[in-house]
Amino acid sequence: MEPTAPTGQARAAATKLSEAVGAALQEPQRQRRLVLVIVCVALLLDNMLYMVIVPIVPDYIAHMRGGSEGPTLVSEVWEPTLPPPTLANASAYLANTSASPTAAGSARSILRPRYPTESEDVKIGVLFASKAILQLLVNPLSGPFIDRMSYDVPLLIGLGVMFASTVMFAFAEDYATLFAARSLQGLGSAFADTSGIAMIADKYPEEPERSRALGVALAFISFGSLVAPPFGGILYEFAGKRVPFLVLAAVSLFDALLLLAVAKPFSAAARARANLPVGTPIHRLMLDPYIAVVAGALTTCNIPLAFLEPTIATWMKHTMAASEWEMGMVWLPAFVPHVLGVYLTVRLAARYPHLQWLYGALGLAVIGVSSCVVPACRSFAPLVVSLCGLCFGIALVDTALLPTLAFLVDVRHVSVYGSVYAIADISYSVAYALGPIVAGHIVHSLGFEQLSLGMGLANLLYAPVLLLLRNVGLLTRSRSERDVLLDEPPQGLYDAVRLREVQGKDGGEPCSPPGPFDGCEDDYNYYSRS
């Protein structure tokens, strides 16, 4: 009996520790921060998986053609070689790299470069676009699903699908499996990205906390895109193809387990929390003119980045005889102005929240000017400055308009955010689905200069459209159905809705300050007539 006493004490101590940790995890403020960490890790993983294949797939597909597996190592033989990738950008690898790379070799073991053929370039472009294409197709379904199921279960589903996709990448031996894994990642992203951003908007309902939290999420997205290519390239060369994907799979699994511990999505309390009001249907949100303006801005501002990534390397080689390291480094400095743009917009939004539309319009103008300047650059340094301006403008637009979407849902619809952020994800996916496939054809038929000028002009022309959002900050926040049901007797809800509608029709006071798209029937929650 004596040995059981220490065992019992250990169990009691473990139980107390578990209860203490559980209580700490359930403390509202701490739980909100943990949820932000979980979502940021999920977004980081998604973007790392999106970009980690940049240095791996072209060489791997070329090795499939050659009949060998993994990177070819050459010992004690000097050969011109591509340096390890150092940036979050697919251009240096997606473009046709048939010209000889600049030699900076050594006599040590190095990764022998294998350049994709023209048909393999098409395969690589389709592979990169497949993720965004499937994401584009699934988002109209994932948004309403998130509205109905709350945010934690779809986020868990997304992390699980991303885990499966990453494992498939690790063990893929042919192009079909790579394509299936890439497409599966798009399915996971449609759930994880949308539910994650929606969860942040739900957990941080007030400004400036909401803008700050969404800004942190955007910084993690940018960092994931930056760190993934060198992470993948170094591990691929020294540890093999499977290792970078298995590391990402392990982090994805850990994030899912942390979500289970913090949110407890299958508990009775979680099911009670999931009893949300019925969200506005996604097709009705798409018809909301304010939301349509924001979605158009998100698509327009991301088109230059999505179209320049797969084309700028070839243009640099032909225009300025750029070396491989220059093509690899050209996007790296842009991370700093992107984070600076996020920080600046968050600080400005905290002091002047009614000017979010202006920050977005300035961002579009900066993107437009930067895109138009790119073809005029004839050396490396001016090109870096132009691309830094491009990413700075994208940060302004994203950081200003993502919180605006949540605010529009709060004041014009029901405060359920799955569908509206599915629309935002659709906006991004349109650009990144077209970029890897269409950009090269436009360059071949019209030229790189015309492509850049066209994208810049589109952003400059769209900037004044955001003037239509200038009165959004003056709208009165509506009370959600959940709040009404808590504060009002059930029999009075219908009467309150009818009274408000009658006042509007009889020429009573308007529901909110007038705007170009305003009507009283739109300023009250759509659920009253669903």
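Cβ coordinates are placed from backbone N, Cα and C, and glycine is handled just like the others.
The mutagenesis experiment Asp193 to Asn is recorded by Swiss-Prot, whose note states: Loss of activity. DSSP classifies Asp193 (mutagenesis position) as helix under the three-state reduction. The Cβ neighbour count for Asp193 (mutagenesis position), using a 10 Å radius and every protein chain shown, is 28.
In sequence order, Leu218, Leu298, Cys301, Val342 are the residues near Asp398 (mutagenesis position), counting only same-chain partners six or more apart with C-beta under 8 A. According to Swiss-Prot, the mutagenesis experiment Asp398 to Asn carries this note: Loss of activity.
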